[in-house]
Amino acid sequence: MGSCIGKEDPPPGATSPVHTSSTLGRESLPSHPRIPSIGPIAASSSGNTIDKNQNISQSANFVALFQYDARTDDDLSFKKDDILEILNDTQGDWWFARHKATGRTGYIPSNYVAREKSIESQPWYFGKMRRIDAEKCLLHTLNEHGAFLVRDSESRQHDLSLSVRENDSVKHYRIRQLDHGGYFIARRRPFATLHDLIAHYQREADGLCVNLGAPCAKSEAPQTTTFTYDDQWEVDRRSVRLIRQIGAGQFGEVWEGRWNVNVPVAVKKLKAGTADPTDFLAEAQIMKKLRHPKLLSLYAVCTRDEPILIVTELMQENLLTFLQRRGRQCQMPQLVEISAQVAAGMAYLEEMNFIHRDLAARNILINNSLSVKIADFGLARILMKENEYEARTGARFPIKWTAPEAANYNRFTTKSDVWSFGILLTEIVTFGRLPYPGMTNAEVLQQVDAGYRMPCPAGCPVTLYDIMQQCWRSDPDKRPTFETLQWKLEDLFNLDSSEYKEASINF
């Protein structure tokens, strides 16, 4: 994969833009305090994003970046590219707007729109994005040779980066700003506006690896900060309709449903007596505040009557089912990428000092674009209130995924989650095989205490198995952090293809 941004400026006489092969970095993302003009019409003057904490002094036109379907009667539905007039932005992350074409008014999520003709409104602008994430986006099957995006530079605060797909690799170029205004990739070819620069390289490569083609596809709409503008955690269960059962587990059933008639949701229906409603509501309030692209969004609960209902966003299927049904269609880099996404979500929980306690493929959800989200984080602590004997015998306890200090002494920490993550990695590379095949829970406890670890699965790269072994160190303090696991797996995503080809023979 192409790119190493941050090299020296091209010399004044350079005849082509400078790009290099990729060295994936993990630098922190800098702020981008100003937006360049993209054409004859000036972009937003307030910075990279509109200040949502102030009134927009005059009504302003914004363009929809994604489709949004109203979730309540007070919301406003719109489609991508619709023009919306913002009337009031004092409601935090939900703004009151008028649809220019229909005249209808209602609340909209502010992160679904951008000021008309600003850089953020352009389909090729992706804002703050790491190089490795740009590469993953561009190499997605939705994109073809020549697909491109513009993002904020990781290493230079006021610069931008152009990322371009060339066949099955990605090249990166720095877009620099001139002191007197204007932009360039090669000094010999400056442009008055960013729009002019993009248009030029769409017409001809002129030193780039390829002519710019279609903007990179944005496959997912962003999460809204809350489910609705007037966010209610406890909702009337009459507003939740169950359509069909899509799963079941030790604590209850999972249903596809609708909230407020037309909003698709998943509904976890807990078995009666599973949890005390007061305790559950207190814990669920904490869980609801956890927001990350790789965590399943919790929308609402119904706790006033049995059974307790948990309303969440709807995903297509759980990872275990996906692996068993379609996992063999994936190449090793895709399996590693799935693992890295889980590590990213767990790194956020780690940062928030929140323990999952039941990390396994059955509790990871996935869609057709191979984007995953972690589910059921924290539920185990609320729901697993069994006696000590029942827990240790594994009646309602996932022994094969549980770290020895947690299974034996009930010591659950982020490091016990790391152990479980190592077990999850075996599920991923074996397409959903049960861990410790042929062994009972009691045998697993005994053998793991004696130092036994699962051998390297067939077809698994040695470097990936080494990560598993690090997760299974007896001393919890010597296990890696999820932040470390994330970048290790992201580096594996860029592993020499020869190892993947060799590993793929067993598929």
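Indices start at 1 and increase along the chain as displayed.
Just so you know, glycine gets a Cβ as well, placed from its N, Cα and C.
Keep in mind that this structure shows the original residues, not the substituted ones.
Because the structure is a prediction, the values reported are computed rather than measured.
When pLDDT is averaged over the domain 'SH2' (124-216), the result is 92. Feature annotation from Swiss-Prot assigns domain 'SH2' to 124-216; the stated evidence is sequence analysis.
Positions annotated as domain 'Protein kinase' by Swiss-Prot, on the basis of sequence analysis: 240-494.
Taking Cβ-Cβ distances under 8 Å and a sequence gap of 6 or more within the same chain, the neighbours of Lys268 (mutagenesis position) are Gly252, Glu253, Val254, Trp255, Leu309, Ile310, Thr312. DSSP assigns Lys268 (mutagenesis position) to a strand in the three-state reduction. Residues or ranges marked as ATP binding site by Swiss-Prot on the basis of sequence analysis: Ile246, Gly247, Ala248, Gly249, Gln250, Phe251, Gly252, Glu253, Val254, Lys268.
According to Swiss-Prot, the experimentally introduced change Lys268 to Met is described as follows: Probable loss of kinase activity. In a wild type background, 30 percent die at the larval stage and 4 percent of surviving animals have abnormalities in the pharynx structure.
For Asp358, the entry in Swiss-Prot reads active site, proton acceptor, with the evidence type sequence analysis. In the three-state DSSP scheme, Asp358 (active site, proton acceptor) is classed as coil.
Recorded in Swiss-Prot as a mutagenesis result, Tyr500 to Phe carries the remark: Abolishes phosphorylation which results in constitutive activation. In a wild type background, 76 percent die at the larval stage and 34 percent of surviving animals have abnormalities in the pharynx structure.
Annotated pair Ala248 (ATP binding site) and Asp358 (active site, proton acceptor), C-alpha to C-alpha distance, rounded: 15 Å. By neighbour count, meaning other C-beta atoms within 10 Å, the densest spot among the recorded positions Gln250, Val254, Asp358 is Asp358. Separation of the C-alpha atoms of Asp358 (active site, proton acceptor) and Gln250 (ATP binding site): 12 Å, rounded to the nearest whole number. Taking each of the binding-site residues Ile246, Ala248 in turn and counting other Cβ atoms within 10 Å of its Cβ gives the largest count for Ile246. If you compare every pair of Cα atoms in Ile246, Gly247, Ala248, Gly249, Gln250, Phe251, Gly252, Glu253, Val254, Lys268, the residues listed for ATP, the longest distance is 14 angstrom. All protein chains considered, the CB of Gly252 (ATP binding site) has 20 other CB atoms within 10 Å.
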